[in-house]
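The structure under discussion appears below in the form of structure tokens.
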Amino acid sequence: MKASMFLALAGLVLLFVVCYASESEEKEFPRELISKIFTVDDFKGEERECKGFGKSCVPGKNECCSGYACNSRDKWCKVLLGK
């Protein structure tokens, strides 16, 4: 009788350990997925980053932020006037 109680208790402890390990892996998966999504968004933000006032630019490439235009003479972003 003592042996069967010991085996039952050991089985419950083993079940608890297995459940705890699988639950902790499930909790980490969404965190990893979210962090990968945000790193992809950060990368896209770097690709589409616009240039602000006074930054050098290439005329005709539309690199300046909205409200600014690349000046062909000076080759830097200036405030867009009259359009």
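Glycine is no exception: its Cβ is also placed from the backbone N, Cα and C atoms.
Every position carries its original residue.
Swiss-Prot has this to say about the protein:
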MUTAGEN   LYS51 to Leu  No gain of activity against hNav1.7/SCN9A
MUTAGEN   GLY54 to Trp  Low gain of inhibition activity against hNav1.7/SCN9A (IC(50)=2.7 uM), and gain of binding to anionic POPG liposome. Important gain of inhibition activity (IC(50)=440 nM), and gain of binding to anionic POPG liposome; when associated with S-71
MUTAGEN   ASN71 to Ser  Low gain of inhibition activity against hNav1.7/SCN9A (IC(50)=4.0 uM) and no change in binding to anionic POPG liposome. Important gain of inhibition activity (IC(50)=440 nM), and gain of binding to anionic POPG liposome; when associated with W-54
MUTAGEN   VAL79 to Trp  No gain of activity against hNav1.7/SCN9A
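Structure coloured by features recorded in Swiss-Prot.
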| residue | record | DSSP (3 states) |
| --- | --- | --- |
| LYS51 | mutagenesis position | strand |
| ASN71 | mutagenesis position | coil |
| VAL79 | mutagenesis position | strand |
Fill in: LYS51 (mutagenesis position) to VAL79 (mutagenesis position) - Cα separation in whole Å
12
Worksheet item: For GLY54 (mutagenesis position), which residues in the same chain are close in space, meaning a Cβ under 8 Å from its Cβ, but six or more apart along the sequence?
Response: TRP76, CYS77
Worksheet item: Using a Cβ-Cβ cut-off under 8 angstroms and a sequence gap of six or more, which residues of the chain neighbour VAL79 (mutagenesis position)?
Response: PHE53, GLY67, TYR68, ALA69
